[in-house]
Amino acid sequence: MVTQQEKEFLESYPQNCPPDALPGTPGNLDSAQEKALAELRKLLEDAGFIERLDDSTLLRFLRARKFDVQLAKEMFENCEKWRKDYGTDTILQDFHYDEKPLIAKFYPQYYHKTDKDGRPVYFEELGAVNLHEMNKVTSEERMLKNLVWEYESVVQYRLPACSRAAGHLVETSCTIMDLKGISISSAYSVMSYVREASYISQNYYPERMGKFYIINAPFGFSTAFRLFKPFLDPVTVSKIFILGSSYQKELLKQIPAENLPVKFGGKSEVDESKGGLYLSDIGPWRDPKYIGPEGEAPEAFSMK
């Protein structure tokens, strides 16, 4: 079961993925998966949980644990404990990242429009990181708070709006990680943040990666990835693309030219008076046609 408030929210956008989506997603279940879903929900209800028991959420935890019901239950319970301890349920109201306009200059991270499958596209320019300047205006703790803030905004605002725009359930994002200009020292400087961010993503927001493009990858990066591929989950590997400096053609296969920023080979430009590429946050979640009962996505900072 879900709460009445959740029910009204879930009914405001599509709840099934398209038929060609991965097995184990809403609308694409076999009988064994349906049985596992019902079993997991019953176990969690019996344990006293009343929120986040919708099909989409529970199936993400099940997929993350290969439909092992007991392991999925443990993962869900650990996530709920973390949410309570971290204050995740109220972070969109409680946390304000007023230093974001400055941080965007030293570690650009932003969402911009959607890919051909309706996913919000997330850009992270890891090669442009300048930890020395970042440390003058923020801390790793606040950066991680902002990461969780963004995840909650994705779940509560971006994905529902993208689902309405696409006409089917959108559960994942498309990530573009740009390594242009990266050095061993700059990569090492943010390793602690990246490690913690990865832990949060994998354990508390499972199965949110739709496509992952690493562009401007240094020489040897692809070779190293091939060495590790046999140890990675095949489904995860199928979502990851390692590209060098000639990446535009591949990106345009997944992202319409009108949605891909000019700097990455597309045609999308953003007026600096509206925040520019880094701060404008353009997508269906800003379009009144696709905003539902949740309202427009909040801002973590003030543009004033």
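Positions of Cβ are set from backbone N, Cα and C atoms, glycine also.
Residues as originally present; substitutions not included.
Feature annotations, courtesy of Swiss-Prot:
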- K66 to A: Inactivates phosphatidylinositol, but not phosphatidylcholine, transfer activity, but rescues the lethality and Golgi secretory defects associated with sec14 null mutations; when associated with A-239 (MUTAGEN)
- 99-272: domain 'CRAL-TRIO' (DOMAIN)
- K239 to A: Inactivates phosphatidylinositol, but not phosphatidylcholine, transfer activity, but rescues the lethality and Golgi secretory defects associated with sec14 null mutations; when associated with A-66 (MUTAGEN)
- G266 to D: In SEC14(ts); temperature-sesnitive allele that is targeted to the proteasome at the restrictive temperature (MUTAGEN)
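Annotated features, which come from Swiss-Prot, shown on the structure.
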residue: K66; record: mutagenesis position; CB count, 10 Å: 11
residue: K239; record: mutagenesis position; CB count, 10 Å: 16
residue: G266; record: mutagenesis position; CB count, 10 Å: 19
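Between the C-alpha atoms of K239 (mutagenesis position) and K66 (mutagenesis position), the distance comes to 17 Å. K66 (mutagenesis position) sits 37 Å from G266 (mutagenesis position), taking the Cα positions as reference.
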